[in-house]
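A.B. asks: Here it is, the structure, as structure tokens.
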Amino acid sequence: MANKAVNDFILAMNYDKKKLLTHQGESIENRFIKEGNQLPDEFVVIERKKRSLSTNTSDISVTATNDSRLYPGALLVVDETLLENNPTLLAVDRAPMTYSIDLPGLASSDSFLQVEDPSNSSVRGAVNDLLAKWHQDYGQVNNVPARMQYEKITAHSMEQLKVKFGSDFEKTGNSLDIDFNSVHSGEKQIQIVNFKQIYYTVSVDAVKNPGDVFQDTVTVEDLKQRGISAERPLVYISSVAYGRQVYLKLETTSKSDEVEAAFEALIKGVKVAPQTEWKQILDNTEVKAVILGGDPSSGARVVTGKVDMVEDLIQEGSRFTADHPGLPISYTTSFLRDNVVATFQNSTDYVETKVTAYRNGDLLLDHSGAYVAQYYITWDELSYDHQGKEVLTPKAWDRNGQDLTAHFTTSIPLKGNVRNLSVKIRECTGLAWEWWRTVYEKTDLPLVRKRTISIWGTTLYPQVEDKVEND
């Protein structure tokens with residue numbers, strides 16, 4: 001066995017993997033109230049609630065700022081820096097490691113390689129040599145489509161996004177310029193989507209004994225001097241996925257509850273019919289993207305535009321070619337002591353802002369009947385007190401109970417906060433035993449953009465129509 005002393009030192013470590021790999025983000029109290037704002041064309045209700053998000057993942061994203069330390073076989077220290085995806089690399093003399101790559105067509109003898117002293121440069125050089133051989137000998141007959149993965153979330157806070165996409169997402173988030181103030185005020189809805197297009201994965205053979213990864217020159221004292229202990233054990237990067245990833249910000253000022261469904265249709269490439277609510281939402285959506293990998297440049301690329309560029313962005317990196325070599329986009333780690341895959345557990349509280357808009361409407365009355373008519377129209381107007389509780393204020397039309405003759409027409413504007421709308425219309429029959437006859441009576445009418453109630457006919461045969469236009 002290579003380096004028995006170091007092997008025994010690592011095997012003797014006793015630690016709680018879950019505790020080491022758990023990160024708790026923000027903790028907040030649920031002290032939020034509803035509020036309502038009457039705008040010129042609509043009544044907007046803003047409701048904020050405490051939400052919690054937890055994730056368990058072994059797949060860690062790679063960013064442009066940390067990829068030089070993240071190569072297959074790298075030894076990383078399990079501490080706060082690893083939880084923040086800004087890991088500490090253990091640089092010591094290393095024993096050879098065997099690597100494999102999952103590109104199609106490779107003969108068994110060509111699908112793996114050995115690196116004598118694994119480091120970022122030596123591993124990258126060996127992988128690049130193998131890729132060059134694949135392109136030359138196999139690439140012409142093996143067309144490799146990217147393996148597509150995506151995940152999405154409606155944005156409410158940076159802590160929430162860091163739990164969802166990785167603890168170092170803030171770097172990418174800053175490039176996306178996420179306007180959380182507008183989200184919290186209810187002015188915008190924002191969704192973040194992460195597309196991963198994986199071209200190939202490089203893996204290392206599982207470590208049989210912890211000491212096998214070190215040269216004999218490495219001592220237990222060397223590890224202790226670098227802070228390695230049961231409180232700060234080691235993991236090794238067991239695989240790295242190479243390809244391209246795109247972070248999309250979809251931002252709209254629409255207050256519709258169909259925004260998430262419209263964005264889902266966009267992401268999945270569903271054809272959206274014209275003159276639909278989804279089309280209106282997407283036409284009112286701005287897109288910003290941060291693109292990592294997929295071209296020879298190692299830098300991140302930021303582009304902005306409308307939703308019609310989303311499909312092009314995805315298709316742009318859909319296949320692995322020599323012109324689209326890919327970069328490290330994610331990695332997994334295993335504990336050096338026992339090869340158990342390291343699973344990171346992150347959680348946070350955040351404030352979810354839900355905005356509901358109620359459009360103003362009009363109630364049109366049209367009376368052309370050969371009789372005297374009376375209207376009784378009442379409603380409540382909704383508001384919220386300082387504790388966020390609903391307050392309903394009774395209102396009534398100022399011409400209720402008046403005798404009105406044909407031809408009478410009027411429009412009653414109703415604000416978006418109208419609730420419990422009731423309309424009663426009666427006509428004078430002239431009959432002693434039924435002087436007033438009810439022509440129309442409905443309660444709790446929904447507020448619509450335009451409702452026209454028309455009455456006509458004679459005293460004994462009154463007619464009525466209730467026409468709703470809600471485009």
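Heads up, the Cβ atoms here are built off N, Cα and C, so glycines get one too.
At each noted site, the model still has the original residue.
Copying in the features that Swiss-Prot gives for the protein in this structure:
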- Ser68 to Trp: Wild-type hemolytic activity (MUTAGEN)
- Asn85 to Ala: 44% hemolytic activity, forms incomplete rings on liposomes (MUTAGEN)
- Lys152 to Asp: 12% hemolytic activity; when associated with K-260 (MUTAGEN)
- Asp168 to Ala: 20% hemolytic activity, inhibits membrane insertion, forms prepores on liposomes which detach easily and rarely convert to pores (MUTAGEN)
- Gln191 to Glu: 42% hemolytic activity (MUTAGEN)
- Lys208 to Ala: 4% hemolytic activity (MUTAGEN)
- Asn339 to Arg: Loss of hemolytic activity (MUTAGEN)
- Thr405 to Leu: 15% hemolytic activity (MUTAGEN)
- Cys428 to Gly: 3% hemolytic activity (MUTAGEN)
- Glu434 to Asp: 50% hemolytic activity (MUTAGEN)
- Trp436 to Phe: 50% hemolytic activity (MUTAGEN)
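In terms of burial and nearby residues, how do these features look in this structure?
C.D. replies: Shown in sequence order, Asn120 are the residues of the chain, 6+ apart in sequence, with a C-beta less than 8 angstroms from the C-beta of Ser68 (mutagenesis position).
Classification of Asn85 (mutagenesis position) by DSSP places it in coil, neither helical nor stranded.
Around Lys152 (mutagenesis position), taking its Cβ as the centre, 18 other Cβ atoms fall within 10 Å, counting all chains. Lys152 (mutagenesis position) falls within a strand when secondary structure is assigned with DSSP.
A coil conformation is recorded for Asp168 (mutagenesis position) in the three-state DSSP classification, outside any helix or strand. Within 10 Å of the C-beta atom of Asp168 (mutagenesis position) sit 18 other C-beta atoms, taking all shown protein chains into account.
Proximity of Gln191 (mutagenesis position) to non-local residues of its own chain (separation of 6 or more, Cβ distance below 8 Å) is seen for Lys152, Ile153, Thr154, Ala155, Lys249, Leu250, Val259, Glu260, Phe263, given in sequence order. DSSP classifies Gln191 (mutagenesis position) as strand under the three-state reduction.
Residue environment of Lys208 (mutagenesis position) contains 11 other Cβ atoms, counted within 10 Å of its Cβ in all protein chains.
DSSP classifies Asn339 (mutagenesis position) as coil under the three-state reduction. The Cβ of Asn339 (mutagenesis position) lies under 8 Å from the Cβ of Ala206, Val207, each on the same chain and at least six residues away in sequence.
Thr405 (mutagenesis position): 12 other CB atoms within 10 A of its CB, across all protein chains. Mapped onto three states, the DSSP output places Thr405 (mutagenesis position) in coil.
Its Cβ taken as reference, Cys428 (mutagenesis position) is surrounded by 16 other Cβ atoms within 10 Å in the chains shown.
Reduced to three states, the DSSP call for Glu434 (mutagenesis position) is strand. Taking the Cβ of Glu434 (mutagenesis position) as reference, no residue of its chain lies under 8 Å away while being at least six apart in sequence.
Proximity of Trp436 (mutagenesis position) to non-local residues of its own chain (separation of 6 or more, Cβ distance below 8 Å) is seen for Gln374, Arg426, Glu427, Cys428, Thr429, given in sequence order.
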A.B. asks: Cα within 10 Å of Asp168 (mutagenesis position) is the criterion; apply it to the mutagenesis positions Asn85, Lys208, Thr405 and give the hits in sequence order.
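C.D. replies: Correct set: Asn85.
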A.B. asks: Could you measure between Thr405 (mutagenesis position) and Asn85 (mutagenesis position) for me? Cα positions, answer in whole angstrom.
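C.D. replies: Cα-Cα, rounded: 77 Å.
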A.B. asks: About how far apart, in whole Å, are the alpha carbons (Cα) of Lys208 (mutagenesis position) and Asn85 (mutagenesis position)?
C.D. replies: 26
